[in-house]
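Heads up: the structure comes next, in structure tokens.
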Amino acid sequence: MAEEGSSTKDSESFSVLNWDQVSRLHEVLTEVVPIHGRGNFPTLEITLKDIVQTVRGRLEEAGINVQDVRLNGSAAGHVLVKDNGLGCKDLDLIFHVALPTEAEFQLVRDVVLCSLLNFLPEGVNKLKISPVTLKEAYVQKLVKVCTDTDRWSLISLSNKNGRNVELKFVDSIRRQFEFSVDSFQIILDSLLFFYDCSGNPISEHFHPTVIGESMYGDFEEAFDHLQNRLIATKNPEEIRGGGLLKYSNLLVRDFRPADQEEIKTLERYMCSRFFIDFPDILEQQRKLETYLQNHFSDEERSKYDYLMILRRVVNESTVCLMGHERRQTLNLISLLALRVLAEQNIIPSATNVTCYYQPAPYVSDGNFNNYYIAHPPITYSQPYPTWLPCN
């Protein structure tokens, strides 16, 4: 009975895509995506279908078996619900492979880089281009994670418009989603097999069965959340520091909490994790600037609203941080918001702004000196912790 219950629960995670969804998936896989090179390197014109088939073929030739290939993230959400509010930014592909040693990690990286040679324009002398050169020219981000619970690597190919092609090679990973609406993965193998073997074009009456999975656990519930723009998750204590930024991104796109009572607990978890993962103010600044660049590159008007929402959440839900550190982060967010307004030339004129000043009580003290002598900033290290454990 236990096994039957487990099987039923697992089956709830999967769903068969309808024709409209398969059609959108076909469009995503066959759309030409430019990979922009640095310096004098030419732009590569690729499709997800071609890069997947090339990389998978070379991996198997090298002795690495690919269990399956999946479309992940916002692109998968776009396939399932076209106008879902999330857009279709990064094009995330997951290759499930075995990565038992460092040799496999290195082999995967070399295979991907060498695969890029296939997409160079005609006339380019490929013999003189090394994998290291290709990495410097076309790779925006290269990540390798090896822990007790996670073994995976990521190679992100550059796109100036923010539509990076991200190839993720996963042996094991503890958590693959933050919220139910970004928990979807679409298994591509049946469609890739169709491309390889079918002589007929894909159509409503002639297409393969394509399966989608929600890592949230309940596909129908997660699908309902995506359709109705609801925010929900499971085991929020497992969400990494970037979850706070994603949560604020959902709020600025008019998503709303599915459960108002649970959301404050969720916010406190995410704020605590953000400051644990990014304790230094410079780290926080880099993280925020990178997030804005990657997720709002063509949405300048939304940046300010996003930062104000993030500031409100940090201000209301931060419980594990010392007061001065919290104020420092709030000030950082405010300065970034001011910079966004300056870049958009919409800072209000001072003639239209009314400032209210309430003198502090100590001003009435006869010994109070209202002159301030500026001193250069003093750089010092902090030997004490900047966050406190939550109860």
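Quick reminder: no glycine exception, Cβ is built from N, Cα and C everywhere.
Unsubstituted: the structure retains its original residues.
In Swiss-Prot, the entry for mutagenesis ASN72 to Ala states: Does not affect polynucleotide adenylyltransferase activity. Increases cell apoptosis. The structure shown retains the original residue. DSSP classifies ASN72 (mutagenesis position) as strand under the three-state reduction. Take the CB of ASN72 (mutagenesis position) and look out to 10 A: across all protein chains shown you find 23 other CB atoms.
A mutagenesis experiment is reported in Swiss-Prot for this position, ASN72 to His, and the note states: Significantly increases polynucleotide adenylyltransferase activity.
Annotation of the published mutagenesis GLY73 to Ala in Swiss-Prot: Loss of polynucleotide adenylyltransferase activity; the original residue is retained in the structure shown. In sequence order, ASP90, ASP92, ASP182 make up the list of same-chain residues 6 or more apart from GLY73 (mutagenesis position) whose Cβ falls under 8 Å from its Cβ.
GLY77 (mutagenesis position) falls within a helical segment according to DSSP. Recorded in Swiss-Prot as a mutagenesis result, GLY77 to Ser carries the remark: Increases polynucleotide adenylyltransferase activity.
Quoted from Swiss-Prot, the note attached to the mutagenesis of ARG268 to Ala states: Significantly reduces polynucleotide adenylyltransferase activity.
Under its mutagenesis entries, Swiss-Prot includes ASP298 to Gly with the note: Increases polynucleotide adenylyltransferase activity. Under the DSSP three-state reduction, ASP298 (mutagenesis position) is assigned to coil, being neither helix nor strand.
Separating the Cα atoms of GLY77 (mutagenesis position) and ARG268 (mutagenesis position) is a whole-number distance of 27 Å. The two recorded residues ARG268 (mutagenesis position) and ASP298 (mutagenesis position) have their Cα atoms spaced 30 Å from each other.
The mutagenesis positions considered are GLY77, ARG268; of these, ARG268 has the fewest other C-beta atoms within 10 angstroms of its C-beta. Counting in whole angstrom, ASN72 (mutagenesis position) lies 22 from ASP298 (mutagenesis position) by their C-alpha atoms.
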